[in-house]
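According to Swiss-Prot, the protein has these features:
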MUTAGEN   His229 to Gln, Cys or Glu  Complete loss of H(+) current at pH 5 and 4.5
MUTAGEN   His229 to Arg, Lys or Asp  Abolishes proton channel activity at pH 5 and 4.5
MUTAGEN   Asp570 to Asn  Does not affect cell membrane localization. Strong reduction of proton channel activity
MUTAGEN   Asp570 to His  Does not affect proton channel activity
Amino acid sequence: MLEGLGSPASPRAAASASVAGSSGPAACSPPSSSAPRSPESPAPRRGGVRASVPQKLAEMLSSQYGLIVFVAGLLLLLAWAVHAAGVSKSDLLCFLTALMLLQLLWMLWYVGRSSAHRRLFRLKDTHAGAGWLRGSITLFAVITVILGCLKIGYFIGFSECLSATEGVFPVTHSVHTLLQVYFLWGHAKDIIQSFKTLERFGVIHSVFTNLLLWANGVLNESKHQLNEHKERLITLGFGNITTVLDDHTPQCNCTPPTLCTAISHGIYYLYPFNIEYQILASTMLYVLWKNIGRKVDSHQHQKMQFKSDGVMVGAVLGLTVLAATIAVVVVYLIHIGRSKTKSESALIMFYLYAITLLMLMGAAGLAGIRIYRIDEKSLDESKNPARKLDSDLLVGTASGSWLISWGSILAILCAEGHPRYTWYNLPYSILAIVEKYIQNLFIFESIHREPEKLSEDIQTLRVVTVCNGNTMPLASSCPKSGGVARDVAPQGKDMPPAANGNVCMRESHDKEEEKQEESSWGGSPSPVRLPRFLQGNAKRKVLRNIAAFLFLCNISLWIPPAFGCRPEYDNGLEEIVFGFEPWIIVVNLAMPFSIFYRMHAAASLFEVYCKI
């Protein structure tokens, strides 16, 4: 018996091979382990291991190079922020300009080489660089270019006392932004298989260049917010806990004073969009770096489609929240710092609004998680760098908000005096922690669900179709050889004949497994039936309404901190407990991650909406 299985001349093995080669997914070939391995078969595996060693070294060396550049840039940013001796703003801008020019040279070389070999087949990661993602980065890039134009106008107005680097930097940044968006539109999905070592260094250099530009934008925006906070505290009579205003205004007169003042204020209103652009570009480039030399499977990602039908409830509620958020932010910015009474009323208004919104978001997230858990659909565990990065970013950036919230909770518990508005801060801080936890679970459940097409393919693979060539085949892929059917068919009574001589057999299951499978697929014996989750139109509409509502809510919660509505600065309790400078450092470090979390969560929820 063993010799018969291992013999290549066995008629049963030959028949199985012909069925496997012709029937495709409708037939199952015998396990490959039944055939003896050639003595030379382990050799390619050893060669593959040896070949992968240089690539692992290149990945490690390129990542270390990127970290060195990033750490050097952060130290330069820190030195300029604390006014270190011998470090000026011109030094910082020269360093960032040099990094951008080097990235521009690499992108031009890559685009030129890709254009010269455009007729060659290139592997693509269908999960990376989605259309809505590229559209978002294009919008942020346009605003970043407008920001660069304002900076050029600011330089022209103060050209008498500003160095030339402050004019060269915005020009270089604008050109860098335009070319980078073009590069990401055309090559974000690439899986690079040639010049891999060189490309690793080029891509990782681009990643950390964008991260340094992001850090530079965060630092400038934080300095501006801190100065406004100090001015409000001085107005309210808390000048004893403040330090000297960190003013970087040039020591000369602008040619049109009114225009220069408008430009300087407009610059800081555009910084949030520039910050989002830089971090979004760095994440897309990081996925490109992880995909270098990657071997992709044959499964293609199902293309997501945006459909607006059936989400009226979620969209209306979300747009209502968005309008209410804009109104709250406007009232908050008008009243805060005017007087002690107006500041307290503005804080109470914000806390009540945020508590209500966070409770609604938490309830919506719990409802979505409950629907997924009842559904009991299998998860997609395939390796996906883009999806893994999304999950890591959600957890990592949420930690910034959690740090601020835990600091507020400790300050409330440890403070000696408690103004009335602090008791609204306590439930707000607790809900901020819980809501992000629930929302992350909902997003993880959604993005790891198998798409509809994959589930059908899995069911199809469970059906083995064997056709008799004497009659019309059951499927176009069935072989037309009667001998094959006779050799493959088992000699027993377990396989009932089908009409027209076709024989369709399913995998053998015991009775318990059949009952479980029938109950999980709605009790229908049909092997090709959609999951219960996708059969229920009502459940799908509920999930899409939840995703749409959470998407608009996250956009709404991104607006207040991005445009200066930051109660962590203004309530004053944390500054009294922890000290002014320690608490300001904590807020300035954690706030950028908290702001980015909302935008990234909104992007993930948009993907969830399109996937449902």
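Glycine residues also receive a Cβ, built from the backbone N, Cα and C atoms like all the rest.
The noted changes are left out; the structure has the residues it started with.
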Same chain, 6+ residues apart, C-beta under 8 Å of the C-beta of His229 (mutagenesis position), given in sequence order: Arg566, Tyr569, Asp570
Cβ neighbour count (within 10 Å, all chains shown) around Asp570 (mutagenesis position): 22
Asp570 (mutagenesis position): secondary structure state under DSSP, collapsed to three categories: helix
For His229 (mutagenesis position): DSSP state (helix, strand, coil): helix
